[in-house]
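Engineer: Quoted from Swiss-Prot, the note on the mutagenesis of Cys10 to Ser is: Has no effect on pump ATPase activity. For the mutagenesis experiment Cys58 to Ser, the note given by Swiss-Prot reads: Has no effect on pump ATPase activity. According to Swiss-Prot, the mutagenesis experiment Asn99 to Gln carries the annotation: Impairs pump targeting to the plasma membrane; when associated with Q-130 and Q-222. Loss of pump ATPase activity; when associated with Q-103; Q-130; Q-146; Q-161; Q-193 and Q-222. Under the heading of mutagenesis, Swiss-Prot lists Asn146 to Gln and annotates it as follows: Loss of pump ATPase activity; when associated with Q-99; Q-103; Q-130; Q-161; Q-193 and Q-222. What Swiss-Prot notes for the published mutagenesis of Cys152 to Ser is this: Impairs the assembly of an active pump and its targeting to the plasma membrane; when associated with S-131. Experimental mutagenesis is annotated in Swiss-Prot for Cys162 to Ser, with the remark: Impairs the assembly of an active pump and its targeting to the plasma membrane; when associated with S-178. Recorded in Swiss-Prot as a mutagenesis result, Asn222 to Gln carries the remark: Impairs targeting to the plasma membrane; when associated with Q-99 and Q-130. Loss of pump ATPase activity; when associated with Q-99; Q-103; Q-130; Q-146; Q-161 and Q-193. According to Swiss-Prot, the experimentally introduced change Cys263 to Ser is described as follows: Impairs the assembly of an active pump and its targeting to the plasma membrane; when associated with S-201.
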Amino acid sequence: MAALQEKKSCSQRMEEFRHYCWNPDTGQMLGRTLSRWVWISLYYVAFYVVMTGLFALCIYVLMQTIDPYTPDYQDQLKSPGVTLRPDVYGEKGLEIHYNISDNRTWTSLTHTLRSFLAGYSPAAQVDNINCTSKTYFFQESFGAPNHTKFSCKFTADMLENCSGLTDPSFGFKEGKPCFIIKMNRIVRFLPSNSTPPRVDCTFLDMPHQALTPLQVEYYPPNGTFSLHYFPYYGKKAQPHYSNPLVAAKLLNVPTNTEVVVLCKILADHVTFDNPHDPYEGKVEFKLKIQK
């Protein structure tokens, strides 16, 4: 019993560990002979090669079921969101205030518009084609170069007086500002049955305000998005796609008064009454022009 409880010295423990690492009597290293180390190494190499192959095969089969031309993630909204340029956000949404006589208050707004429209220059649209059809541009095959689909041109000059080409101030200098409305992209979305969607901007009724109806000039005419820009087939299928735009030039905004402007998309398949998403099918912003 006393022998079992005998404590080993440090040198004895080191000698046992050295003997475990290499036993000259049996030729074992770490408890195994060289041949057994070779066999166990080959076993693990073969095991992990097979496991890696099975994993790669599973990934390959999975990738064959995924359409590379369909986005991995899509919103649950059935109608596209609507965005505005210039976009200046305040504490409670879009708020645009400026003074006609002080160009420092609206220079940044026009700069935002010019920067945004730079992507709609003829040079930026060189890979797109001219479209004149008044119907949807369906493309079942990949007829464009590099296995892609064609995209229709939309250039800034289509916005005419709101293009920044004839009036670099976009109407802000004279108190008749231009605002650009854009619908967000939804893959294979068709906004209407046969008539093109159009933009309609109005003053939003506010208590204690008696406003005359808002007068608007729309560009392109009637504020419509041509149907040949739809459907959108995704970024990989249409890498050069440009969203169509509508510019609204507000003609009779009262000065020194904050008004709320509502611009909504009128189309068969676009809704704008979702209480949970203020930008679905419409955009609302506050505007105050000082003089």
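Each residue, glycine too, has its Cβ placed from N, Cα and C.
Original residues only.
On a predicted model such as this, the values are computed, not experimentally measured, just so you know.
I'd like these features described in context: how deep, what's nearby, how far apart.
Structural biologist: Over all protein chains present, the Cβ of Cys10 (mutagenesis position) has 7 other Cβ atoms lying within 10 Å. In the three-state DSSP reading, Cys10 (mutagenesis position) counts as helix.
Counting only residues at least six positions away in the same chain, no Cβ atom sits under 8 Å from the Cβ of Cys58 (mutagenesis position).
Less than 8 angstroms from the CB of Asn99 (mutagenesis position) sit Thr105, Trp106, Ile289, Gln290, Lys291, each of them six or more residues away in the same chain.
Sequence-distant neighbours of Asn146 (mutagenesis position) (same chain, six or more apart, CB under 8 Å from its CB) are absent.
The Cβ of Cys152 (mutagenesis position) has Asn128, Ile129, Asn130, Cys131, Phe137, Ser226, His228, Tyr229 as same-chain neighbours under 8 Å, each 6 or more residues away in sequence.
Within 10 Å of the C-beta of Cys162 (mutagenesis position) we count 26 further C-beta atoms, all protein chains included.
Mapped onto three states, the DSSP output places Asn222 (mutagenesis position) in helix. With a 10 A radius on its CB, Asn222 (mutagenesis position) counts 10 other CB atoms from all the protein chains.
Residues near Cys263 (mutagenesis position) in space but far in sequence (CB under 8 A, at least 6 apart, same chain), listed by position: Val82, Leu84, Phe179, Ile181, Val199, Asp200, Cys201, Ala248, Lys282, Val283, Glu284. In the three-state DSSP classification, Cys263 (mutagenesis position) falls within a strand.
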Engineer: Quick one: Cα separation, Cys162 (mutagenesis position) versus Cys10 (mutagenesis position), in Å?
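Structural biologist: It is 90 Å, counting Cα to Cα.
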Engineer: DSSP three-state call for Asn146 (mutagenesis position): helix, strand or coil?
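Structural biologist: Where Asn146 (mutagenesis position) sits, the three-state DSSP reduction gives coil.
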Engineer: Does DSSP put Cys58 (mutagenesis position) in a helix, in a strand, or in coil?
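Structural biologist: In three-state terms, Cys58 (mutagenesis position) counts as helix.
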